Every structure is written in structure tokens, then in C-alpha cells.
Amino acid sequence: MPKKKPTPIQLNPTPDGSAVNGTSSAETNLEALQKKLEELELEEQQRNRLEAFLTQKQKVGELKDDDFEKISELGAGNGGVVFKVSHKPSGLVMARKLIHLEIKPAIRNQIIRELQVLHECNSPYIVGFYGVFYSDGEISICMEHMDGGSLDQVLKKAGRIPEQILGKVSIAVIKGLTYLREKHKIMHRDVKPSNILVNSRGEIKLCDFGVSGQLIDSMANSFVGTRSYMSPERLQGTHYSVQSDIWSMGLSLVEMAVGRYPIPPPDAKELELLFGCQVEGDAAETPPRPRTPGRPLSSYGMDSRPPMAIFELLDYIVNEPPAKLPSGVFSLEFQDFVNKCLIKNPAERADLKQLLVHAFIKRSDAEEVDFAGWLCSTIGLNQPSTPTHAASI
């Protein structure tokens, strides 16, 4: 018997998608939320932080353009621009993503309705959601501000991310994907370093997952990029599932461990430059094609080969052996974990349950790692910081 869809735990959305405070039901809502949090088997600190976030969210009320003051730009991608903003009525610092779409009002309203499911996504591994609204031709999605930014930004400063840190990242991504699948029957569809956010409290959270089919369709033509994290089955247009997210996670881990997007694989000379020593393993072999491969442009990494055209890159992902970690610089457990994520046949690829009990994850879970300390020293953040008023909890 299929699982019953979770009942919405949002504040009453208005037809235009803004969240409105129903003061009469606020206490009841909070009690219902607390019951849902109990089902998640969270650590005490995680539960306290989530409860604090949800309590302050109750005070936000209706979101509207006039109530925001821009602080700085956090980043821009295919989807739109993200700003760090101050919500003046509540005093909260938020991240506001602005998506400009030339669409009819009916489509716009459908997107806003579909995005309301984000109110139900409450997990330590998912970026908190304040609400969505429309103004001046743009859809605004208001989220928790993560002061460490995204892992692609962290990678640019770090050069490479250590295996122990990536162990903690892997746990968070697996738990985030598991939560989305088990509690909401949704897959992420866009796992990559820029969609994994971190903060000075040491939290690691997923953002920008595909909850709105209409938004995905409306933005289908906006892709501009030099790299792809899509699985071979998705690129070929065949049926895909959460197994596709696992491929994307595996490819992201190789990129963050090695220090550059790993397709095509680095040759022996580049590996020596990257790691400062001779590195063993298949990753150092020349790719099987007779041509000299290029590579996507990147602001980090030491590959001087000409950039690969996007169609050439996609062809490589589908037809050539998958990326892997070079031997000799990473543990066998980490190498095996990545290999199981990057099996080209999705039926043979490890699933979320198998990955959660993998030796690499078990070891990473047991390791004492000061993720917050590493992050703050790497990107020059003060620790602890206060991404929201809840930081002191």
C-alpha cells in the first residue's frame, strides 16, 4: 500500500502564493510541526534548530517586495539571481532568489502553487523556506541564508576539499535525498556543488530541488553551461529516477576531491600538479578517444587543454568510462563509494539505502570532524556566526 502523502504543514497560502500568518492556527500549526519533527529521528541540536527556524517563520507574515532591503548578491545561475536580503518587518536575513520568466499568469500561478510544497520540507539537510511571491515580472523564492555559500564557491577558495570533509558532505546529501524521496516522493534532479549549501554552524543542506514540474518546464530552455552533472540515462532521454541523483552526487564528489570538473579525466601530468606527487591509477590514463580532449572552462584546476564543446562533453558522459578518483591519494573506501555512485547502468548503481550503510559512510559518521572550523578558516568566516536569529539555539 503506497504511503499516504504528508499533510501540508504550511501557513495558509494565499492564491498568489504568499504565506500569511493565521494567528488563530499558529499554535496548532507549530504543535503539528513538532510532531512531524519527532518522526524524523533527529539529534537534539538538529530538532532545536529546526523548531527555532519554524517558530521565527511563524512571525514573518505575508512576503512582499517592499519589505526587503538588498544587502549583497550571493550568486547567479541558470535559474536567476540570488541576493542576501534583510526582511525589514522581522529583522531576519534571508536569501532571495529572483526568477524572471516570460509566462502567462495561469502558468505563473501554477508554479507558485507547486512551490508551496517547500513549506512542508523541514529537515536538517534541506535549506529552510520562508515563502514565494510574485512582483514586477519576477518570482521570488525566499530561503534561509547560508553564510558559507555553496560548495562550488568553497571549492574555488579551498582548491580541493579534504576526504574527511567530503565524508560529512556525503552523509548530508544522502540523508537529504532520502528525506525528499521518503517524505515527499520527490527527487532532486539537480545535485551539484552549487546546490549544496553550508554555514558556519557546520550544517550542510540541499537547495534548488525540482518540486515544481511547471517551473522545470518553463526554465527548460535557460540552460547555459560548460558542464553537466546529469546521468547517462537522463542525457539519453530514457526513464530516470533518484538513481540519477546518485550519479550527480558521485560526479560532484570527484570534482570536489580532485579540484576540477572531472570530465575528461586529468592526465598523469595534471594529477602530479594537482597533488604534488606522482599519482597511480586509471584516472591518469589517456582517454580512449584518438582526439585531444578539451575540458569545460573552470576557475580552478590546472588543465590547459582547450575547452570541450558541450555536445562533445555530453557524448563523453554517455559513451566513455565514468569518472573515478585517482588511486594512492584517497582511501579505498572513498574510491569504492564513488565507483558505486558512478556505475553507468542505473539498475546496477548503488541506491540510497546501500550507500547509507557503505563502509565510507559508516567511517565518516563515526569520525569527529570540525566541519564548521574547517569551513570558517577556509573561506574567512567568523565562527560561530548567526545566519538567522536561531543561531544561538
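Cβ coordinates are placed from backbone N, Cα and C, and glycine is handled just like the others.
According to Swiss-Prot, the active site, proton acceptor annotation covers D190. As annotated by Swiss-Prot, ATP binding site applies to L74, G75, A76, G77, N78, G79, G80, V81, V82, K97. Look at Swiss-Prot and you will find 68-361 tagged as domain 'Protein kinase'. Quoted from Swiss-Prot for the published mutagenesis D208 to N: No loss of activity. Quoted from Swiss-Prot, the note attached to the mutagenesis of S222 to D states: No loss of activity. According to Swiss-Prot, the mutagenesis experiment S222 to A carries the following note: Inactivation and reduced phosphorylation. Swiss-Prot lists S228 to A among its mutagenesis entries, and the accompanying note reads: No loss of activity.
Here the features listed in Swiss-Prot are placed on the structure.
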residue	record	CB count, 10 Å
L74	ATP binding site	20
A76	ATP binding site	12
G80	ATP binding site	20
V82	ATP binding site	23
D190	active site, proton acceptor	20
D208	mutagenesis position	23
S228	mutagenesis position	20
Can you tell which of the recorded positions D190, D208, S228 lies nearest to A76 (ATP binding site) in space, using Cα positions?
-> D208
Should any of the binding-site residues L74, G80, V82 have a Cα within 10 Å of the Cα of D190 (active site, proton acceptor), which are they?
-> none
Write down the Cα-Cα distance for D208 (mutagenesis position) and L74 (ATP binding site), rounded and given in Å.
-> 14
Over the domain 'Protein kinase' (68-361) the mean pLDDT stands at 89
Pairwise Cα distance for G80 (ATP binding site)/D208 (mutagenesis position) [Å, integer] = 11
Determine, to the nearest whole angstrom, how far the Cα atom of S228 (mutagenesis position) is from the Cα atom of D208 (mutagenesis position).
-> 16
With H, G and I counted as helix, E and B as strand and the rest as coil, say where DSSP puts S228 (mutagenesis position).
-> coil
Measuring Cα to Cα, tell me the gap between D208 (mutagenesis position) and V82 (ATP binding site) in whole angstrom.
-> 12
